[in-house]
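Chemist: Heads up, here are the entries from Swiss-Prot:
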| type | residues | note |
| --- | --- | --- |
| DOMAIN | 18-93 | domain 'Ubiquitin-like' |
| MUTAGEN | I61 to A | Strongly reduces interaction with RPN10 |
| MUTAGEN | V87 to A | Abolishes interaction with RPN10 |
| DOMAIN | 197-236 | domain 'STI1 2' |
| DOMAIN | 373-410 | domain 'STI1 3' |
| DOMAIN | 504-548 | domain 'UBA' |
Amino acid sequence: MGGEGDSSQPQSGEGEAVAVNIRCSNGTKFSVKTSLDSTVESFKELVAQSSDVPANQQRLIYKGRILKDDQTLLSYGLQADHTIHMVRGSAPSSAPPPAPAASQTTAPSVTRGVGSDNSSNLGGASPGESLFPGLGFNPLGGGNAMSGLFGAGLPDLVQTQQQLAQNPNMIRDMMNTPAIQNLMNNPEFMRSMIMNNPQMRELVDRNPELGHVLNDPSILRQTLEAARNPELMREMMRNTDRAMSNIESMPEGFNMLRRMYENVQEPLMNATTMSGNAGNNTGSNPFAALLGNQGVTTQGSDASNNSSTPNAGTGTIPNANPLPNPWGATGGQTTAPGRTNVGGDARSPGLGGLGGLGSLGGLGGLGMLGADSPLGATPDASQLSQLLQNPAISQMMQSVFSNPQYMNQLMSLNPQLRSMLDSNPQLREMMQNPDFLRQFSSPEMMQQMMTLQQSLSQNRNTASQDAGQTGAATGNNGGLDLLMNMFGSLGAGGLSGTNQSNVPPEERYATQLQQLQEMGFYDRAENIRALLATNGNVNAAVERLLGSIGQ
């Protein structure tokens with residue numbers, strides 16, 4: 001044992017060797033001496049010398065968390081004579097790590113002034129694998145605009161698109177997260193989201209076959225896959241053009257396409273680019289952003305041409321504008337400089353057809369709130385307390401906060417937050433501490449911070465009204481707004497779209513069961529009992545399973 005401890009001493013360079021207990025899944029126990037400053041990867045090598053489990057098959061679990069190779073033992077709060085549970089997992093497949101988000105500066109093509117509410121048009125991006133990239137495509141606005149997974153204060157969507165091009169695995173990792181899987185495999189939730197829009201509801205009532213398409217989870221997967229893979233996107237465009245050409249060459253084919261345009265595509269465009277009397281609020285029209293900036297383009301042109309404004313509001317005149325490419329980035333922002341983008345409409349050029357997927361009003365289960373949210377980007381305390389109980393959101397947050405690399409990439413995406421952290425090294429160090437992040441993201445702490453933010457927001461509104469200047473008092477608490485928008489909205493979702501009480505536990509906890517099996521827990525019945533007892537929380541289930549071993 002002493003030799004093993006000595007072998008880890010030169011690597012850490014500081015700290016003395018301490019004894020750490022290892023408990024295997026078969027109930028056996030042994031001790032290993034190592035430095036707490038050593039990495040988990042080197043610690044696994046030491047454990048492999050005292051056990052028959054290779055380092056690449058070890059799954060080390062401490063306090064319900066799986067230790068990651070690139071982290072130090074001290075970062076997990078490990079101390080002398082503490083016990084680490086070890087289970088044997090399958091040998092991991094060799095895969096290159098995800099490329100870091102390579103965008104330390106803002107995109108030169110996007111220049112926006114920092115005003116009293118410059119959170120408008122700032123979308124979210126996925127900083128790494130399993131980070132629930134917030135659908136990285138949420139156009140955000142101040143006031144009553146829809147909030148996204150990470151709230152306001154993250155980079156522009158053009159920058160997001162550039163990063164996704166450099167790291168195409170982001171969307172793939174996002175699709176593997178429990179929250180996204182729950183969304184795409186929940187037809188009832190998708191149906192309720194679609195039916196929340198009166199125009200879409202009327203369109204689906206007239207065309208039942210369209211409802212089947214919109215409720216098909218495979219459509220979402222195909223859309224996300226096309227957005228992730230440029231080659232697949234171009235192939236789908238070619239196939240669509242070829243199919244349209246073939247239909248047009250058939251007898252009565254042109255009339256068929258014309259009827260499809262009049263009965264389906266034009267109403268769909270109207271439903272996604274207009275919101276009736278709601279002031280073009282994306283909160284009242286959850287599908288307003290699916291086609292990027294098409295609505296902004298038409299309304300921007302209408303603002304300059306008063307004769308066409310009444311027709312645009314009624315929707316009775318056929319659309320004479322060319323339809324946008326639903327798989328490509330829209331060019332609607334060409335007319336955007338001519339109009340003031342206030343909270344009611346904060347859509348940005350999207351990532352292809354997913355341009356505003358983050359602002360869908362029905363995506364409450366993914367961290368978005370309704371348009372009646374008082375702060376626009378964070379929920380109230382009672383809502384947060386309820387939604388944070390969702391195991392998928394808890395797992396997502398723990399995945400984010402347990403890896404400082406995610407936080408570094410996330411913080412580097414926003415110029416304002418990055419400059420604030422650069423000017424305060426102590427704050428940056430705190431934001432890179434996993435223990436602090438987990439404590440900061442606890443429901444109790446977030447409720448206290450939200451209460452403080454609400455008080456500051458009310459004081460700011462009062463001061464701005466007294467001074468006659470909008471946002472006159474935003475400068476002092478802008479950093480708090482950024483941090484709370486980033487942390488508060490991370491947990492502001494509960495996947496509570498439908499009641500899952502009648503869903504069998506094998507289906508309800510399919511993702512969690514797969515995770516437990518990958519960790520080395522192969523007793524499916526015992527895993528289901530543990531998940532039922534912990535309401536689907538994988539970490540708590542692991543603690544329960546490990547506690548029952550050897551007893």
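For all residues, glycine too, the Cβ spot is worked out from N, Cα and C.
Unsubstituted: the structure retains its original residues.
Tell me about the setting of these features in this model.
Modeler: On the 0 to 100 pLDDT scale, the domain 'Ubiquitin-like' (18-93) averages 86 in this prediction.
The Cβ of I61 (mutagenesis position) lies under 8 Å from the Cβ of L67, I84, H85, M86, V87, M519, V542, L546, each on the same chain and at least six residues away in sequence.
The local packing around V87 (mutagenesis position), expressed as other Cβ atoms within 10 Å of its Cβ over all shown chains, amounts to 25.
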Chemist: Summarise the domain 'Ubiquitin-like' (18-93) as counts of helix, strand and coil residues per DSSP.
Modeler: 17 helix, 29 strand, 30 coil
